[in-house]
Amino acid sequence: MAKVSELYDVTWEEMRDKMRKWREENSRNSEQIVEVGEELINEYASKLGDDIWIIYEQVMIAALDYGRDDLALFCLQELRRQFPGSHRVKRLTGMRFEAMERYDDAIQLYDRILQEDPTNTAARKRKIAIRKAQGKNVEAIRELNEYLEQFVGDQEAWHELAELYINEHDYAKAAFCLEELMMTNPHNHLYCQQYAEVKYTQGGLENLELSRKYFAQALKLNNRNMRALFGLYMSASHIASNPKASAKTKKDNMKYASWAASQINRAYQFAGRSKKETKYSLKAVEDMLETLQITQS
């Protein structure tokens, strides 16, 4: 097999820099990382200096993802020799157990890490990832709640918990998680949109009014958010037809729905469709949105 350096006429320095760029971008192009990284390790390890260790880690994770356990094990052994007893290396061992579906061994290893260092967030998150991989959402929810008791500012964890509650159809708790996120990220249109979707799914006049409000807020933050625009149309339409709504509320929401429909129509026209095609496309969208439910992004 041709070497990467010969195939693409690149130097080892360029290959090293490419690996760094992929790390910084958190790229998951595992096949390319394995190809470039394996050549760096085999041919240029002596030239890489201290960069070799982060490259071993990077290549190992990519190798697990790519199904190259032989390469992953080689990298892990090199890291163990250099950093015996390191929690970071132990976590990599746990990730290899996960790739081999030795979930119990991985959980035990992460538990030992946490006994020695209760603040090790990486080990906690790996445990949660295992529960999710096993389809044990209830246990994953419990683990995440325990984690958030100690690390309340972890926004990624709050969003992950919201997604798990949505999967379990516990919309009230999902809404609470998203409220926490909106408090710290008031300008994030996606959080506003997802909160609106949760409220829409819960149903009832009060929730529908909140849904419409937050779909509108999502649009205010990003006027190109078509999902929020569809949501605004549907929530306003449902409020307008709700028998518990006052006459004024119905009238106002008919206006909101009409405005949203006109914006959707304009968006279709702007996309280059003819008026006839737009009419039928919009009708199809409206029919689809009659069954609007939360879907995973």
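Here the Cβ of each residue, glycine as well, is placed from N, Cα and C on the backbone.
Quoted from Swiss-Prot, the note attached to the mutagenesis of Met95 to Lys states: No effect on transmembrane domain binding of tail-anchored proteins; when associated with K-61 and E-122. Record note (Swiss-Prot) on the mutagenesis of Ala122 to Glu: No effect on transmembrane domain binding of tail-anchored proteins; when associated with K-61 and K-95. In Swiss-Prot, a published mutagenesis experiment is listed as Glu156 to Ala, annotated Loss of interaction with EMC5. For the mutagenesis of Glu160 to Ala, Swiss-Prot gives this note: Loss of interaction with EMC5. The structure shown keeps the original residue. Recorded in Swiss-Prot as a mutagenesis result, Tyr171 to Ala carries the remark: Decreased interaction with EMC5 and EMC8. In Swiss-Prot, a published mutagenesis experiment is listed as Glu180 to Ala, annotated Decreased interaction with EMC3. Quoted from Swiss-Prot, the note on the mutagenesis of Tyr200 to Ala is: Decreased interaction with EMC5 and EMC8. The mutagenesis experiment Arg227 to Ala is recorded by Swiss-Prot, whose note states: Loss of interaction with EMC5 and EMC8. Under its mutagenesis annotations, Swiss-Prot gives Trp259 to Ala the following note: Decreased interaction with EMC3.
Shown here: features listed in Swiss-Prot, placed on the structure.
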residue: Met95; record: mutagenesis position; Cβ within 10 Å: 22
residue: Ala122; record: mutagenesis position; Cβ within 10 Å: 14
residue: Glu156; record: mutagenesis position; Cβ within 10 Å: 9
residue: Glu160; record: mutagenesis position; Cβ within 10 Å: 21
residue: Tyr171; record: mutagenesis position; Cβ within 10 Å: 20
residue: Glu180; record: mutagenesis position; Cβ within 10 Å: 19
residue: Tyr200; record: mutagenesis position; Cβ within 10 Å: 23
residue: Arg227; record: mutagenesis position; Cβ within 10 Å: 19
residue: Trp259; record: mutagenesis position; Cβ within 10 Å: 14
What whole-number Å value do you get for the CA-CA distance of Glu160 (mutagenesis position) and Glu180 (mutagenesis position)?
12
Please name which of the mutagenesis positions listed here, Met95, Ala122, Glu156, Tyr171, Glu180, is nearest in space to Arg227 (mutagenesis position), Cα against Cα.
Tyr171
Nearest by CA distance to Tyr200 (mutagenesis position): which of the mutagenesis positions is it, out of Met95, Ala122, Tyr171, Glu180, Trp259?
Tyr171
Ala122 (mutagenesis position) - helix vs strand vs coil (DSSP)
helix
Round to a whole number and give the Cα-to-Cα distance in Å for the pair Ala122 (mutagenesis position) and Met95 (mutagenesis position).
11
Of the mutagenesis positions Met95, Glu156, Tyr171, which one sits closest to Glu180 (mutagenesis position) when you measure Cα to Cα?
Glu156
In whole Å, note down how far the CA of Glu156 (mutagenesis position) lies from the CA of Tyr171 (mutagenesis position).
18
